[in-house]
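If you check Swiss-Prot, you get these features:
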MUTAGEN   Val44 to Pro  Abolishes transport activity
MUTAGEN   Val46 to Pro  Abolishes transport activity
DOMAIN    74-183  domain 'TBDR plug'
BINDING   Arg117, Arg142, Trp275, Tyr357, Asn373, Trp416  Fe(III)-coprogen binding site
MUTAGEN   Ser141 to Ala  Minor effect on growth, no effect on growth, and no effect on growth on solid agar with Fe-coprogen, Fe-rhodotorulic acid, and ferrioxamine B as the sole iron source, respectively; when associated with deletion of fhuA, fecA, cirA, fepA and fiu
MUTAGEN   Trp143 to Ala  Minor effect on growth, no growth, and no growth on solid agar with Fe-coprogen, Fe-rhodotorulic acid, and ferrioxamine B as the sole iron source, respectively; when associated with deletion of fhuA, fecA, cirA, fepA and fiu
DOMAIN    189-729  domain 'TBDR beta-barrel'
MUTAGEN   Asn303 to Ala  Minor effect on growth, minor effect on growth, and reduced growth on solid agar with Fe-coprogen, Fe-rhodotorulic acid, and ferrioxamine B as the sole iron source, respectively; when associated with deletion of fhuA, fecA, cirA, fepA and fiu
MUTAGEN   Ser337 to Ala  Minor effect on growth, minor effect on growth, and no growth on solid agar with Fe-coprogen, Fe-rhodotorulic acid, and ferrioxamine B as the sole iron source, respectively; when associated with deletion of fhuA, fecA, cirA, fepA and fiu
MUTAGEN   Tyr341 to Ala  Minor effect on growth, reduced growth, and no growth on solid agar with Fe-coprogen, Fe-rhodotorulic acid, and ferrioxamine B as the sole iron source, respectively; when associated with deletion of fhuA, fecA, cirA, fepA and fiu
MUTAGEN   Asp343 to Ala  Minor effect on growth, minor effect on growth, and no growth on solid agar with Fe-coprogen, Fe-rhodotorulic acid, and ferrioxamine B as the sole iron source, respectively; when associated with deletion of fhuA, fecA, cirA, fepA and fiu
MUTAGEN   Trp416 to Ala  Minor effect on growth, no effect on growth, and no effect on growth on solid agar with Fe-coprogen, Fe-rhodotorulic acid, and ferrioxamine B as the sole iron source, respectively; when associated with deletion of fhuA, fecA, cirA, fepA and fiu
Amino acid sequence: MLSTQFNRDNQYQAITKPSLLAGCIALALLPSAAFAAPATEETVIVEGSATAPDDGENDYSVTSTSAGTKMQMTQRDIPQSVTIVSQQRMEDQQLQTLGEVMENTLGISKSQADSDRALYYSRGFQIDNYMVDGIPTYFESRWNLGDALSDMALFERVEVVRGATGLMTGTGNPSAAINMVRKHATSREFKGDVSAEYGSWNKERYVADLQSPLTEDGKIRARIVGGYQNNDSWLDRYNSEKTFFSGIVDADLGDLTTLSAGYEYQRIDVNSPTWGGLPRWNTDGSSNSYDRARSTAPDWAYNDKEINKVFMTLKQQFADTWQATLNATHSEVEFDSKMMYVDAYVNKADGMLVGPYSNYGPGFDYVGGTGWNSGKRKVDALDLFADGSYELFGRQHNLMFGGSYSKQNNRYFSSWANIFPDEIGSFYNFNGNFPQTDWSPQSLAQDDTTHMKSLYAATRVTLADPLHLILGARYTNWRVDTLTYSMEKNHTTPYAGLVFDINDNWSTYASYTSIFQPQNDRDSSGKYLAPITGNNYELGLKSDWMNSRLTTTLAIFRIEQDNVAQSTGTPIPGSNGETAYKAVDGTVSKGVEFELNGAITDNWQLTFGATRYIAEDNEGNAVNPNLPRTTVKMFTSYRLPVMPELTVGGGVNWQNRVYTDTVTPYGTFRAEQGSYALVDLFTRYQVTKNFSLQGNVNNLFDKTYDTNVEGSIVYGTPRNFSITGTYQF
């Protein structure tokens, strides 16, 4: 098989050696792969910049990335576990939101709070760092601003770095950092595609992606991506309408200078969303089960979100091998919602609801509530850094250094009212026909501003031809001002990684970084928990083949933390349902991950991964047992050599048993979801050179499963279908 190799000197070199690993996998898993087109003796040289993000538009892998260190490298050179979800995989698997991407990414698990809110975890800890083009946004789970609903039509790929990522983000849990890479205007000719999709629950989706030069020489280019989606749901009364748009201009201002500037808009309007799930427990300790269509949302409930972002990137090359990059962004995310939740136990005799605080006395027998919440999150961020190579002791090395500043303001308002048993009546007869609250004026619920200033640097030193050392550090000044208190912290996060090249295809690595994470969680008295501190260690083995078209990673990790927030399962007294947490010291998460991703042959793409970890506190108690300790995820596509117009594929996601023990007035109950697998299928037929039809089936066997054993019952998505027509020009 012909390919090129991205080497350690940031150059592309032609190679004609076939991939032994790819051949072995192909022969073992699919004998027909042996009949793929044979290699020829002709050498093909691919010219391109070392910063080219992708060497195959139809691959599940990419050639190089700056994830983890901001230095452009192959994944094999990064001493951490990295997963990249490419545009082709998102199209094959119909991963249309950030949440859907994370659900199908190795090592990431989900806890679904209701119809639209979900928390995502890796290695046992919540993911709280979400970046766009390397600029982070921090969000709180209490407020639903639609982060996981970001539409992937606007993005080229998603990069996931697992473990602590303090060198990139300054603060954060040792879970993972998610970076969404925007689409850019890369074509000097007019090109594009339009698609229409129709599916289960009256889904309709239309997307256009167009590129065009704005000048005759193509040095100024534009790209517009726009779309509209409307769908109902398996949940009664639910409807979602989404509009999204991105416009970007990329300009070559000279031979050494490029400028990108753009605007992003997303609007998501949801009618009758749920706020929490269905009551799990009866008063006798038995658990409930419901039809998956059952919803606690009344007809008048809604949750509307609007996202506006402007952004720019300026790049300047200098001194032959150096480049300075300035990223800037301003984003505003607004939401407005009126919803209803039920938090109660069911009396099996008559279906009447009993509140969790009924034994506190009169006035405490409420069984839920209604809330009118609104607010805005504003983020202003700048990031300036330079990276390049230098020579020392006769060897080439790499250096990156820079600084960043971000200001994030969260300002939210709320009005709420309690619901009492007689207002609902028997829950067995509840159908969402509930009168809208006579709302009181909203009051200020939260107003806080977080400032973060950082200086960072890292160098990749070639100690010997096969041995590379990465050293780095990030100094962070973090300050938050809230309605009730102010806090300022200074922290330096060290980073060290060692990579040893075993041969042309295999490397082994070790890495270390510290952990620093201020927390927004509060204890039962309403006080904020102290920052999380700790250490992250990782050892691994990586390989890449065919110019990184196929990559593998085997990683062993150990995470040590103090002051980790763990849910108590009860709300903070006097709060609007906010869960109380306790700080747990001596928390250790340790485990192993394996991933294979990319092209097995020119016709066969495969991503396969498995994760196993254990997370315990210093007393041996499981931390977050509501998260699966073992997961396996696989997705593949295969283009038939005998009928190259036809591509078939599918995948499976499996997780082991999860549970949560909940203390109630009636005793301690255990909520449990056994292990289960979800199977998906897809096929695509290239009808003409420009037009294709694709069909997808998700949850093929219509598995019923609970996505949130930590709280009320929230069922996962039932079996669903879609068909998509795409025209390229």
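Here, residue 1 is simply the first one shown, and the rest follow in order.
Cβ atoms are placed via backbone N, Cα and C, with glycine included.
The noted changes are left out; the structure has the residues it started with.
Feature annotations (Swiss-Prot) mapped to structure.
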{"residue": "Arg117", "record": "Fe(III)-coprogen binding site", "Cβ neighbours (10 Å)": "25"}
{"residue": "Trp275", "record": "Fe(III)-coprogen binding site", "Cβ neighbours (10 Å)": "27"}
{"residue": "Asn303", "record": "mutagenesis position", "Cβ neighbours (10 Å)": "26"}
{"residue": "Ser337", "record": "mutagenesis position", "Cβ neighbours (10 Å)": "21"}
{"residue": "Tyr341", "record": "mutagenesis position", "Cβ neighbours (10 Å)": "23"}
{"residue": "Asp343", "record": "mutagenesis position", "Cβ neighbours (10 Å)": "22"}
{"residue": "Tyr357", "record": "Fe(III)-coprogen binding site", "Cβ neighbours (10 Å)": "16"}
{"residue": "Asn373", "record": "Fe(III)-coprogen binding site", "Cβ neighbours (10 Å)": "22"}
{"residue": "Trp416", "record": "mutagenesis position", "Cβ neighbours (10 Å)": "19"}
**Message:** Between the Cα atoms of Trp275 (Fe(III)-coprogen binding site) and Tyr341 (mutagenesis position), what distance do you get, rounded to the nearest Å?
**Reply:** 5
**Item:** DSSP state at Arg117 (Fe(III)-coprogen binding site), helix/strand/coil
**Value:** coil
**Item:** Using Cα positions only, nearest of the recorded positions to Asp343 (mutagenesis position) (Ser337, Tyr357, Trp416)
**Value:** Tyr357
**Request:** Reduce the DSSP letter at Tyr341 (mutagenesis position) to three states and note it down.
**Result:** strand
**Request:** To the nearest whole angstrom, state the Cα distance for the pair Ser337 (mutagenesis position) and Asn373 (Fe(III)-coprogen binding site).
**Result:** 5
**Message:** If you compare CA-to-CA distances from Asn303 (mutagenesis position) to each of the recorded positions Arg117, Tyr357, Trp416, which comes out shortest?
**Reply:** Arg117
**Request:** To the nearest whole angstrom, state the Cα distance for the pair Arg117 (Fe(III)-coprogen binding site) and Tyr341 (mutagenesis position).
**Result:** 13
**Request:** Please tell me which one of the recorded positions listed here (Tyr357, Asn373, Trp416) sits closest to Tyr341 (mutagenesis position), measuring Cα to Cα?
**Result:** Trp416
**Asked** Where Trp416 (mutagenesis position) and Tyr357 (Fe(III)-coprogen binding site) are concerned, what is their Cα separation in Å, rounded?
**Response** 18
